[in-house]
Amino acid sequence: MIASLDELYHSELFFLPVMDENARLVGLEIIATFAAEDGAVRMPTELVAPRLSVEEQYCLFVEKLALLETCQHFFIQHKLIAWLNLPPAISDLLLLDSELFSRAARFPFLELAINENYPGLNQGKNNETLANLAMHFPLMLANFGAGEASTKAIFDGLFKRVMLDKNFIQQRAEMISFEPFMHAIVAQISSSCESLMIAGIDTEAMFARAAPLGFSAFQGGLWPPVPVSQLIKLVQR
């Protein structure tokens, strides 16, 4: 996809691994970076996304679905989950556009990731769009703890999985209360979702601290993103 910012950028897609407590692959999040045409500048999606038009967000979402289609047998064979971030601007389109809906719904292993800044998230199941999405697709709250939402949508059972925000984790990790605080979150949230995951695991030391705390999966710089050509290496370790 080509994005028109201060100059032209093209999207490049990668797979960000999610591991279990034994460092075995359980799923992959499809993420995008944006590179300038000359390749000199690269930017992550979170910096570019606020500047993308609805049409560009739609194209990026479709591009991710197309990539997923090319490697769906890999996900099925290895019983892996795929996560795609769903921008708020695409939520209604996904429910209203039958072709787009069918393209997403055809993957039984696909789950949609929602961020805390999703409009009306604090309404929980009273948010009609969010409730309808949860009826048709497994949802993951991708950055719980970012400080932009309450726990209502979680306790309303809208999310199959909850991922703790990487910045929240890295800030808390510096405190001596990290372990008991994480135990408290696990105790509070676990009964409201199928899986509680943690991001921000950038080192072996951090993985060793987080692994015994009751989380089902882990994501971070310890397992960097890979292009589609290197997917098979993730299951050969």
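Placed from the backbone N, Cα and C atoms, the Cβ positions cover glycine too.
No substitution from the list is modelled in this structure, which keeps its original residues.
What Swiss-Prot says about this protein:
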type	residues	note
DOMAIN	1-237	domain 'EAL'
MUTAGEN	GLU29 to Ala	No effect on motility
Those residues of the chain, 6+ apart, with a Cβ under 8 Å from that of GLU29 (mutagenesis position): PHE15, LEU16, VAL18, ALA82, TRP83, LEU84, ASN85, ALA113, GLN219
Integer mean pLDDT for the domain 'EAL' (1-237): 93
Three-state secondary structure, GLU29 (mutagenesis position) (per DSSP): strand
